[in-house]
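The substrate binding site annotation in Swiss-Prot covers Thr49, Cys50, Asn51, Arg52, Ser109, Glu114, Thr115, Gln116, Gln120. Residues or ranges marked as active site, nucleophile by Swiss-Prot: Cys50. In Swiss-Prot, a published mutagenesis experiment is listed as Cys105 to Tyr, annotated Loss of activity. Positions annotated as NADP(+) binding site by Swiss-Prot: Gly189, Ala190, Gly191, Lys192, Met193, Gly194.
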Amino acid sequence: MHILVVGVDYKSAPIEIREKVSFQPNELAEAMVQLKEEKSILENIIVSTCNRTEIYAVVDQLHTGRYYIKKFLADWFQLSKEELSPFLTFYESDAAVEHLFRVACGLDSMVIGETQILGQVRDSFKTAQQEKTIGTIFNELFKQAVTVGKRTHAETDIGSNAVSVSYAAVELAKKIFGNLSSKHILILGAGKMGELAAENLHGQGIGKVTVINRTYLKAKELADRFSGEARSLNQLESALAEADILISSTGASEFVVSKEMMENANKLRKGRPLFMVDIAVPRDLDPALNDLEGVFLYDIDDLEGIVEANMKERRETAEKVELLIEETIVEFKQWMNTLGVVPVISALREKALAIQSETMDSIERKLPHLSTREKKLLNKHTKSIINQMLRDPILKVKELAADADSEEKLALFMQIFDIEEAAGRQMMKTVESSQKVHSFKKAESKAGFSPLVSE
């Protein structure tokens, strides 16, 4: 079995691609369930945010896993593999584990140390648990990822003066307007990104806040928290005529503000400039808005400069986080090694108990007049002998699992005791047990036995 990550992120793909390869929150459960039916996929979790869409999977073979995940993404988003492939990133085995931990800690984010991604990883983990698309390996891996993410923010200063993409949007507004106390801010979208933008703006002492959302009650809840005004979506055009700054993050599948709508709003603006920041993926604001006089449009990719300026101190703190990640990688590898040893120990016990059972059958045939009590006594003592004989080999095989060359040593151990085939069967049982609802018949069988995730 192997751990594999396939996806796109802000480093590998421009926003035009990321918005095409983005799962809506209400699609994640269905997507994970559908993906688990693909050949080679044993466990899977999908993490999809404005800056990344990544599939984490346990696969039986790396090459088939890569193929079927690429096929799944292309089919789901109705893209050709040729369109998608140049932007995909791949992480395998140890690199995949390290990548997940870096993501959970915020080290792989556009804004280093941001906390929002940890919540998104945790939410995807919960969804996968509910939909039963994960088993033994990812239950442990993602628990450790969430734990190291929490430790990062508890034990280091990387989250101090917390920033995010929405914070960067506010910073950009400050650079353009200076003091925001007299400005009218329009927030389009009352989701998490809109909420973060409102929080950051509130900290800057803004003049007036208006919140618009498809669901009016949700807009009102957010507006009330910051003494603002809520409006319905059909009032968007009039709100655009009044605002100085627009921050948009609805997550809609099509443009919410069109060029035509803004042209109508501009007639009432009397030449006043409008600063617009689109932090949604897919984008909310038509790029053609940039052609209009007095409109200054920025999208999520334009925020990189602001983000970079705020990150120097966090990069220094990131070195401490790297140490936490290294510790957690070691812990996970030790756990994986122990997991790999379980089938070996089970196979050894199985063989020893089979010998004990055959011996008891032979004794009972040769001594037919043994009483039930005598048979039970013999059975108990022969099993005791077996357990005593197995004690040292089992302790030794557990020690071998911690060695750097454990895979080769375990293979030799199995060869000495002639239990390769039995260990392979035990590993199959482990996989099937961890995949309670996954039909293992769909995965290609793999000859031999590999107790570890390959290096």
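Cβ coordinates come from backbone N, Cα and C, glycine included.
Structure with Swiss-Prot features highlighted.
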residue	record	DSSP (3 states)
Thr49	substrate binding site	coil
Ser109	substrate binding site	coil
Thr115	substrate binding site	coil
Gln120	substrate binding site	helix
Ala190	NADP(+) binding site	coil
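Cys50 (active site, nucleophile) sits 10 Å from Met193 (NADP(+) binding site), counting Cα to Cα. Reported as a whole number, the C-alpha separation between Cys105 (mutagenesis position) and Gly191 (NADP(+) binding site) equals 22 Å. Geometry remark: Asn51 (substrate binding site) versus Met193 (NADP(+) binding site), CA distance 12 Å. Geometry remark: Met193 (NADP(+) binding site) versus Thr115 (substrate binding site), CA distance 12 Å. Its Cβ taken as reference, Cys50 (active site, nucleophile) is surrounded by 23 other Cβ atoms within 10 Å in the chains shown.
Gly191 (NADP(+) binding site) sits 13 Å from Thr49 (substrate binding site), counting Cα to Cα. Apart from Gly189, Ala190, Gly191, Lys192, Met193, Gly194, the NADP(+) site neighbourhood in this chain, defined by C-beta within 8 angstroms of the site C-beta centre, holds Ile187, Glu195, Leu196, Ala197, Asn213, Leu222, Ser249, Thr250, Gly251.
The Cβ of Gly191 has fewer other Cβ atoms within 10 Å than any other of the binding-site residues Gly189, Gly191, Gly194. Between the candidate recorded positions, Cys105, Ala190, Met193, the densest Cβ environment within 10 Å is the one around Cys105. Considering only the binding-site residues Thr49, Ser109, Thr115, Gln120, the residue whose Cα is spatially closest to the Cα of Gly189 (NADP(+) binding site) is Thr49. Taking the Cβ of Thr49 (substrate binding site) as reference, residues of its chain lying under 8 Å away and at least six apart in sequence are, in sequence order, Gln116, Ile117, Gln120, Val281.
Geometry remark: Ser109 (substrate binding site) versus Lys192 (NADP(+) binding site), CA distance 17 Å. Between the alpha carbons (Cα) of Thr115 (substrate binding site) and Ala190 (NADP(+) binding site) lies a span of roughly 19 Å. Neighbour density for Asn51 (substrate binding site): within 10 A of its CB lie 24 other CB atoms from the protein chains shown. It is Ser109 that, of the binding-site residues Ser109, Gln120, has its Cβ surrounded by the most other Cβ atoms within 10 Å. Within 10 Å of the Cβ of Lys192 (NADP(+) binding site) there are 17 other Cβ atoms, across all protein chains.
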